[in-house]
Amino acid sequence: MSFQLPQLPYAYNALEPHISKETLEFHHDKHHATYVNKLNGLVKGTEQEHKTLEELIKQKPTQAIYNNAAQAWNHAFYWKCMCGCGVKPSEQLIAKLTAAFGGLEEFKKKFTEKAVGHFGSGWCWLVEHDGKLEIIDTHDAVNPMTNGMKPLLTCDVWEHAYYIDTRNNRAAYLEHWWNVVNWKFVEEQL
């Protein structure tokens, strides 16, 4: 069995004008594809070849396998966290975010601060941990499942996620990203 690059759940231009077609083509077809291809090369002919991405992330057989499996999973999840469909958060989700962070806008502010303030490459996440919602950032390929957390939403803060559109302005990227968050998908993760 080999791992496959999942198709985007929307057309390459579906997130415009917030995230460009060019960014999605490079990000998905080059960066994400590279992680999948490297992972296949690393696990070919080993007992790891028949495991799921989740198993490889949780078991972390080698650092190289972990990094590529986590990046493959993180990206597949990231694509689902976005849509060009203008989905708004439900009252139920807003209530949970309000209980945890003081309101939807307060959640977005705290998440943005964590994402923009992250030093270097990585990810910003909304996770469920011990029954509570938390905002965390992880470095490089680190996936929260490694620490027993359940991912609900993620934003890729590696520069390749935004450099074509906003150059080195991560804050501008986050401002655009909020316009394409797929709140329905987030709620389905709860």
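Glycine is treated like the rest: Cβ placed from N, Cα and C.
Swiss-Prot lists His27, His75, Asp156, His160 with the feature Fe cation binding site, giving similarity to another entry as the kind of evidence. In the three-state DSSP scheme, His27 (Fe cation binding site) is classed as helix.
Spatially close to Ile94 (variant position) yet at least six residues away along the chain are Gly103, Leu104, judged by Cβ distances under 8 angstroms. Look at Ile94 (variant position): DSSP puts it in a helix. One natural variant named in Swiss-Prot is Ile94 to Thr, and its note says In strain: SAW 142.
For the recorded site, Val142 (variant position), the DSSP three-state label reads coil. Within its own chain, Val142 (variant position) has Ala70, Gly122, Trp123 as residues 6 or more apart in sequence whose C-beta sits under 8 angstroms from its own. Listed in Swiss-Prot as a natural variant, Val142 to Ile is described as follows: In strain: SAW 142.
Within 10 Å of the C-beta of His160 (Fe cation binding site) we count 14 further C-beta atoms, all protein chains included.
Each of His28, His31, His32, Tyr78, Trp158, Ala161 belongs to the same chain as His27, His75, Asp156, His160, is absent from that list, and has a C-beta within 8 angstroms of the C-beta centroid marking the Fe cation site. Every protein chain shown contributes to the tally, and the Cβ of His75 (Fe cation binding site) ends up with 24 other Cβ atoms within 10 Å. The 10 Å shell around the Cβ of Asp156 (Fe cation binding site) contains 26 further Cβ atoms across the protein chains shown. A helical conformation is recorded for His160 (Fe cation binding site) in the three-state DSSP classification.
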